[in-house]
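Peer 1: This is the structure I have questions about; it appears just below.
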Amino acid sequence: MQRGIAWIVDDDSSIRWVLERALTGAGLSCTTFESGNEVLDALTTKTPDVLLSDIRMPGMDGLALLKQIKQRHPMLPVIIMTAHSDLDAAVSAYQQGAFDYLPKPFDIDEAVALVDRAISHYQEQQQPRNAPINSPTADIIGEAPAMQDVFRIIGRLSRSSISVLINGESGTGKELVAHALHRHSPRAKAPFIALNMAAIPKDLIESELFGHEKGAFTGANTVRQGRFEQADGGTLFLDEIGDMPLDVQTRLLRVLADGQFYRVGGYAPVKVDVRIIAATHQNLELRVQEGKFREDLFHRLNVIRVHLPPLRERREDIPRLARHFLQIAARELGVEAKQLHPETEMALTRLAWPGNVRQLENTCRWLTVMAAGQEVLTQDLPSELFETAIPDNPTQMLPDSWATLLGQWADRALRSGHQNLLSEAQPEMERTLLTTALRHTQGHKQEAARLLGWGRNTLTRKLKELGME
């Protein structure tokens, strides 16, 4: 059964022969060409699942061919073959939309694996997704049960102007939820004003919130409206409300009770109609117990509580969020959006993400710029992501997380200049497997050999080689 169609274009007949033989042996249907013009002629009647093109060819070179193919068949993955001296050209190929590049001389198994990835990616693009990704203009993405609860609350409050308190760790998207609450409310056409309590010096918070009269303090040369007046008729979002000083909390409570306030240095009351949405990453109940937050203000704000889960509690959303952020980053940078290899998606879902959705978004921006190929592989992920990926208790590790951790170890070792990684890693891997199998069989060697897929003589030899006799 054919697994896909691969086309090969190279003016070197030996390269064409080697690749055709390897890919045909892997179950692919192959067609070879000597020039880019031959490929373009063939594309008028049929289309492969992947094209491998040399970068240096007489007449039309690989980059010119790539450019024309992307204009006619933008989804067709093109793998550029290049000598080591052509790395600058390979970068240009990525910029023009190459799926990946294959450096010469290449390992034939790696070449087949790369072609397989490209074909899988292409064929997946041809099939409709069960759950279409929200466009980059969509505000909140989430299919996890905890996020569905958030959506239900937003829906139920769509006809209300009641106060809402949003709880969640930093980076979980509290301001996005506040925007959504405003946009789906009767106040949607009125202003949405946001103010971060933690970002304002304490001596300026009152002026920011309530405004000031001319001459109220040094530098107050004109009358200034505060955030409450700016948000009149709409919504005022007070982020990090837990950092609000106690004296300002008292004034805020009065505004919420009376609907009016005085500007700093003013004597005439200012009446406003404002909906308050507050957010914090702190435990406000604990702040109340510690005397750092007014209990009456807490109850005034805590009419409806929305809890935003950390990213580690909604792992099923991570692949979709990552694809969404890759689309946004590509749009911002004016490039084609990167694609995630399935193993990369799995690796992302295993990570701790202490910075939550914001950290994932920044990672996707980084990958859009720094990932080598059009498809993001696990080795493309920044190494610092894995520093928090290993659980304190090894028994908590997911079944296939060892592969990601092994890849990360190899990446660090290579960056440090290590060589002969296989000779270093293989004995440790075999020792671990042997120890585990022998423990599982209570030291019964023949049974341990069977579990490992070895013969008894092989196990005996390994025990001797590894000094485990």
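Placed from the backbone N, Cα and C atoms, the Cβ positions cover glycine too.
No substitution from the list is modelled in this structure, which keeps its original residues.
As listed in Swiss-Prot for this protein:
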type	residues	note
DOMAIN	5-119	domain 'Response regulatory'
DOMAIN	140-369	domain 'Sigma-54 factor interaction'
BINDING	168-175, 231-240	ATP binding site
MUTAGEN	Ser170 to Ala	Prevents transcriptional activation at sigma 54-dependent promoters both in vivo and in vitro
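Could you place the listed features in the three-dimensional structure?
Peer 2: Model confidence over the domain 'Response regulatory' (5-119) stands at 86, taken as the mean pLDDT rounded to a whole number.
For Gly168 (ATP binding site), the same-chain residues 6+ apart in sequence whose C-beta sits under 8 angstroms from its C-beta are Lys174, Ala279, His281, His307, Leu308, Pro309, Pro310.
Annotation note: Ser170 (mutagenesis position) sits in a coil segment as assigned by DSSP. If you draw a 10 Å sphere around the CB of Ser170 (mutagenesis position), it holds 13 other CB atoms from the protein chains shown.
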Peer 1: Could you put numbers on the helix, strand and coil content of the domain 'Response regulatory' (5-119), residue by residue per DSSP?
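Peer 2: DSSP composition of the domain 'Response regulatory' (5-119): 55 helix, 26 strand, 34 coil.
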Peer 1: If one looks at the chain holding Thr235 (ATP binding site), which residues at least 6 apart in sequence have a CB under 8 angstroms from its CB?
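Peer 2: In sequence order, the residues whose Cβ lies under 8 Å from that of Thr235 (ATP binding site) (at least 6 apart) are Ala178, Leu181, His182, Ser185, Arg187, Ala190, Pro191, Phe192, Ile193, Val274, Arg275, Ile276, Ile277.
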Peer 1: I'd like the number of other C-beta atoms within 10 A of the C-beta of Asp232 (ATP binding site), please.
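Peer 2: Result for Asp232 (ATP binding site): 16 other Cβ atoms within 10 Å.
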